[in-house]
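Chemist: Submitted below is the structure of interest, expressed as structure tokens.
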Amino acid sequence: MKIKTRFAPSPTGYLHVGGARTALYSWLFARNHGGEFVLRIEDTDLERSTPEAIEAIMDGMNWLSLEWDEGPYYQTKRFDRYNAVIDQMLEEGTAYKCYCSKERLEALREEQMAKGEKPRYDGRCRHSHEHHADDEPCVVRFANPQEGSVVFDDQIRGPIEFSNQELDDLIIRRTDGSPTYNFCVVVDDWDMEITHVIRGEDHINNTPRQINILKALKAPVPVYAHVSMINGDDGKKLSKRHGAVSVMQYRDDGYLPEALLNYLVRLGWSHGDQEIFTREEMIKYFTLNAVSKSASAFNTDKLLWLNHHYINALPPEYVATHLQWHIEQENIDTRNGPQLADLVKLLGERCKTLKEMAQSCRYFYEDFAEFDADAAKKHLRPVARQPLEVVRDKLAAITDWTAENVHHAIQATADELEVGMGKVGMPLRVAVTGAGQSPALDVTVHAIGKTRSIERINKALDFIAERENQQ
């Protein structure tokens, strides 16, 4: 049997992390079994579905490289198929027309609730033989079995059973002729030959209804697996107050897709004590029986740790392709300065996100207007003039501009003046970067370049002279 899974988001908003994890699990299960992964857009909610949301879902899937083998299919383009199946069910007696008014249904609901009963349709039209005009408004309901139960073996939660007496005669076509969500899902899974439905636990109550419709259609019933929800680190349902929720917001915040995928796969699934997984390892090891039934807690610090790991573990050239977007957001002109791959090597240990990296690299490419006030006050003092003049001259004398030779020039300055490296290094750092923090000074000065470094040292010397004149 060829394994076929699907991810079927409703385009009413962005791709959130819960949806992304569901998509990842479905994708991994298909890839693990050499099967196929289908993308289906469930856009039957015409009022809330938007083209922008569809684009956001696609962007998120593409950024995570969760490529699909079929689709995207759109439910709104399949209404003729759904209605043909409903008409067939009406002929076979597995569905019926319901003419009950909203007023009657509301009165029925209130009566049942007053008695402490679960509100459900009483089946009046199911057994009615009244004649109605062809143009009289009606809905179509599924004639749910009235006896027995629905049992399915959830691949994560184990056997789950629902009594058919608890289930309503579901509306499958509205008065305007449009099919309903639960029905469209059934026909889609049937037509697309979906073998395994992996989705959120909020769909558990839909499953027995969908199974009954599939059986009425004499269609194969897929295997179901319902993934637990994701909570914030405070135990409450994940929301915007816990930080980013949209997948693309994590891109904007400077996370690599590999970090988010690695984090999401471990958010409810485990393989021994292993924390770091390549995409190939995820595919190799993923199984549904290793997915936890319990809700997971989203921990941003853990994601940040993973992101820092991947910034340094992945090839710098690859990381640079993602960094480029953030550089553009900061409007930094990188034509005069180190290659971005070299920048990743320089700043990788210091920066936990690509956004942080982009925001802290400008001095490598562009001159700064002024020195950081605190750093200048502390390190650009008259006592720093001589170390800066000596190190400037030694840097100017370098013919082979390497980080090693830059280091020798700084060390030689400290030796010549008989001072500690800090007496040379800190004024030099503020002079060439404008701030009090940077990567190792030799590689920083080397990356900034000989001409620009000397110009900035002269600017720092002018700054010191101006301060002296003002005193």
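The backbone N, Cα and C atoms fix where each Cβ goes, glycine too.
For all the noted positions, this structure keeps the original residue and models no substitution.
So Swiss-Prot lists the following for this protein:
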MUTAGEN   CYS98 to Ser  10-fold decrease in activity. Strong decrease in zinc content
BINDING   CYS98, CYS100, CYS125, HIS127  Zn(2+) binding site
MUTAGEN   CYS125 to Ser  Loss of activity. Strong decrease in zinc content
MUTAGEN   HIS127 to Gln  10-fold decrease in activity. Strong decrease in zinc content
MUTAGEN   HIS131 to Gln  No change in activity or in zinc content
BINDING   LYS240  ATP binding site
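Tell me what's around each of these sites.
Modeler: For CYS98 (mutagenesis position), the Cβ neighbour count at a 10 Å cut-off comes to 20, with all displayed protein chains included.
Of all Cβ atoms in the protein chains displayed, 16 besides its own lie within 10 Å of the Cβ of CYS100 (Zn(2+) binding site). Look at CYS100 (Zn(2+) binding site): DSSP puts it in coil.
In the three-state DSSP classification, CYS125 (mutagenesis position) falls within coil.
Around the Cβ of HIS127 (mutagenesis position), the same chain contributes no residue under 8 angstroms that is 6 or more positions distant in sequence.
Counting only residues at least six positions away in the same chain, no Cβ atom sits under 8 Å from the Cβ of HIS131 (mutagenesis position).
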Chemist: At a 10 Å cut-off from the C-beta of CYS125 (mutagenesis position), count the other C-beta atoms across all protein chains.
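Modeler: Result for CYS125 (mutagenesis position): 18 neighbouring Cβ atoms inside 10 Å.
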Chemist: Could you give the Cα-Cα distance between CYS98 (mutagenesis position) and CYS125 (mutagenesis position), in whole Å?
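Modeler: Their Cα atoms are separated by 5 Å.
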Chemist: Expressed to the nearest Å, what is the distance separating CYS125 (mutagenesis position) and CYS100 (Zn(2+) binding site) at their Cα atoms?
Modeler: 7
Chemist: Specify all same-chain residues, apart from the site residues CYS98, CYS100, CYS125, HIS127, whose Cβ lies within 8 angstroms of the center of the Cβ atoms of the Zn(2+) site, ordered by sequence.
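Modeler: Near the Zn(2+) site, the remaining chain residues are TYR96, LYS97, TYR99, TYR121, GLY123, ARG124, ARG126, SER128, ARG141.
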